[in-house]
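Below: the structure, in structure tokens.
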Amino acid sequence: MRVLLIHSDYIEYEVKDKALKNPEPISEDMKRGRMEEVLVAFISVEKVDEKNPEEVSLKAIEEISKVAEQVKAENVFVYPFAHLSSELAKPSVAMDILNRVYQGLKERGFNVGKAPFGYYKAFKISCKGHPLAELSRTIVPEEARVEEVPEALRKEEEELVSYWYILTPEGELIEVDKFDFTGYENLRKFVNYEIAKNRIAEKEPPHVKLMLEHELVDYEPGSDPGNLRYYPKGRLIKSLLEQYVTEKVIEYGAMEVETPIMYDFEHPALEKYLNRFPARQYIVLSGDKRYFLRFAACFGQFMIKKDAIISYRNLPLRMYELTRYSFRREKRGELSGLRRLRAFTMPDMHTLAKDIEQAKEEFKKQFKLSMEVLEGVGLTPEDYEVAIRFTEDFWKEHKDFIVELVKLIGKPVLIEMWKQRFFYFILKFEFNFVDNLDKAAALSTVQIDVENAERFGITYYDENGEEKYPLILHCSPSGAIERVMYAILEKQAKLMNEGKKPMFPLWLSPIQVRVIPVSEEYLDYALYVAGKLEGAKIRVDVDDEDERLNKKIRRAEKEWIPYIVVVGAREKENGTITVRRREDGKQYETRIEELIKEIKEKTEGFPYKPRPLPLLLSKRPKFRG
């Protein structure tokens, strides 16, 4: 079943003609109708719903009721609408399910109207236009599900209701449909994405074209979808990001470890943990035993901590692994370039804290660490939106702490609040990048976990020598490395749309300087300049192609080279270079040593790796036709 929910000022319809040979019998007064201040449910009943009409009806009633509660609508209008699906159920089944939904909503106390089934109808509707006003839901009967989720868990999840707010740095908590989004358009887009929960990629995001054009990353037809290949320039960027985040986390105080990529389905602690997640694992068979490929570093780090002897003096205890790879079998329609993959590289730190106060202190520090890490890759708070999620009880007890976090970011954030705890954590934040298609992807995240220490048997000895269960903070200060690359490319696509020059952060640029001789006569001097730069650990190449100077410059511009160095007779005679700086468009003549000094100052504190391709352009293969 597909459901489109529109919170409306009114809806009115008029029957025009029969659409089916045997439509629903109706009286004269059913040929037209109107309802005001209403949640309209446009519904397509699908072929798969024939497997279990009762279950689909109950789930639809539940979903529609939840949304009606969120938008505070007392009136609900059920509108048969075949155009949400191409796989429709038999008319008799569809009519039965729609009537079940209609009656079920009435039994829940709503004032319910409906349009007749099987007719062509004209209708008018006035959508209210707030963030909750347009939502969609897909409901699938259990027999049709590919994934298996435990019945008790599914029931709990279905009953979980999210309450959405905007929290300002001044501490004002505002219901999301009452917040004035003027000046916060990106936040509005993020809110709409979060509440609608539509993860399907309808079209290709701009970063995909850029990753292919720049020969960074490509699809691998010989592998499972969502597993990518990286060309030399893309591997360099990814490798530098991995090194950068790892250095930041170790500098923060984490101990780096390495753990297996596969785990036993039947391990008691892992079995319980898996029940908290949808069954989207890759399965590996070894003899007659089944293993799953990890979707995070939690398992391995928890097993190490379970076996360790830990004192209260060791807390907070931070452990880190860069997982290459973590695996998650995302739905095919949700896979999208670098944004959502089935194999991804995740920097994953877990911190043990003795109590909630120490956990809050660490949470705040890791919030700041995440901001710092993203700033280093060229993403400021203006580039991402923040979501903070917690229970109502946590808000009541720790409101001032939450407001402190919002003050750090300096702008309004989205709040998701629950009446009771369903997940293993009591507090979570994410920094979310909203791309050019208005899709959001979580980057940095931290959670306070209150379940898994006991589940895995992780303990520490307190001041009195008694064993206690610590709290666990899950932290990825950047999010998946592939997602960071996605965010960088999507940001550059936005700049291009605004008529600005795109470029990678200087320390991440595969080639930082391109030296172009004005003719073959000056190739030796170009190589001399390149040698000086390379000796200073600057990634440099030389365009030795037999082409006109303007074409070479255009090629370097198209590749987003930060510094284009042109050398000819004057430069060779004076021992200088002429530089075009992409960042500000400035062109100037200088000495090699001065350019080295400028680049080293701008890349100080960031990791370095050598040039990923041959020095001379004429020696390079093309990876894409």
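Glycine is no exception: its Cβ is also placed from the backbone N, Cα and C atoms.
Per Swiss-Prot, the features are:
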- His83 to Ala: Isolated domain has decreased to no deacylation of mischarged L-seryl-tRNA(Thr). Deacylates correctly charged glycyl-tRNA(Gly) (MUTAGEN)
- Tyr120 to Ala: Isolated domain has nearly wild-type deacylation of mischarged L-seryl-tRNA(Thr), no longer binds L-Ser or L-Cys. No activity on threonyl-tRNA(Thr). Same results; when associated with A-134 (MUTAGEN)
- Lys121 to Ser: Isolated domain does not deacylate mischarged L-seryl-tRNA(Thr) (MUTAGEN)
- Lys121 to Met: Isolated domain has nearly wild-type deacylation of mischarged L-seryl-tRNA(Thr). Later shown not to deacylate L-seryl-tRNA(Thr), no activity on L-threonyl-tRNA(Thr) (MUTAGEN)
- Glu134 to Ala: Isolated domain has nearly wild-type deacylation of mischarged L-seryl-tRNA(Thr). No activity on L-threonyl-tRNA(Thr). Same results; when associated with A-120 (MUTAGEN)
- Cys298, His350, His474: Zn(2+) binding site (BINDING)
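The Zn(2+) site is set by Cys298, His350, His474; from the centre of their CB atoms, other residues of the chain with a CB within 8 Å are Ala296, Ala297, Gln301, Phe302, Asp348, Met349, Gln447, Asp449, Asn452, Ile472, Leu473, Cys475. Note on proximity: of the mutagenesis positions His83, Lys121, Glu134, the one nearest Cys298 (Zn(2+) binding site) is Glu134, by Cα distance. Of the candidate mutagenesis positions, His83, Tyr120, Lys121, Glu134, the one lying closest to His350 (Zn(2+) binding site) when CA atoms are compared is Glu134. Cβ neighbour count for Lys121 (mutagenesis position) (all protein chains, 10 Å cutoff from its Cβ): 18. With respect to Glu134 (mutagenesis position), the closest of these recorded positions in Cα terms is His83, chosen from His83, Tyr120, Lys121, His474. Of all the mutagenesis positions listed here (His83, Tyr120, Lys121), His83 has the Cα closest to the Cα of His474 (Zn(2+) binding site). Under the three-state DSSP scheme, His474 (Zn(2+) binding site) falls in the strand class. Sequence-distant neighbours of Tyr120 (mutagenesis position) (same chain, 6+ apart, CB under 8 A from its CB) are Val15, Lys16, Asp17, Lys18, Ala19.
Look at the Cβ of each of the recorded positions His83, His350, His474 and count the other Cβ atoms within 10 Å; the largest number goes with His350. Cβ neighbour count for Glu134 (mutagenesis position): 17 (other Cβ atoms within 10 Å of its Cβ, all protein chains included). Other C-beta atoms found within 10 angstroms of the C-beta of Cys298 (Zn(2+) binding site) number 22, with every protein chain shown included. Lys121 (mutagenesis position) sits 13 Å from His83 (mutagenesis position), taking the CA atoms of both as reference points.
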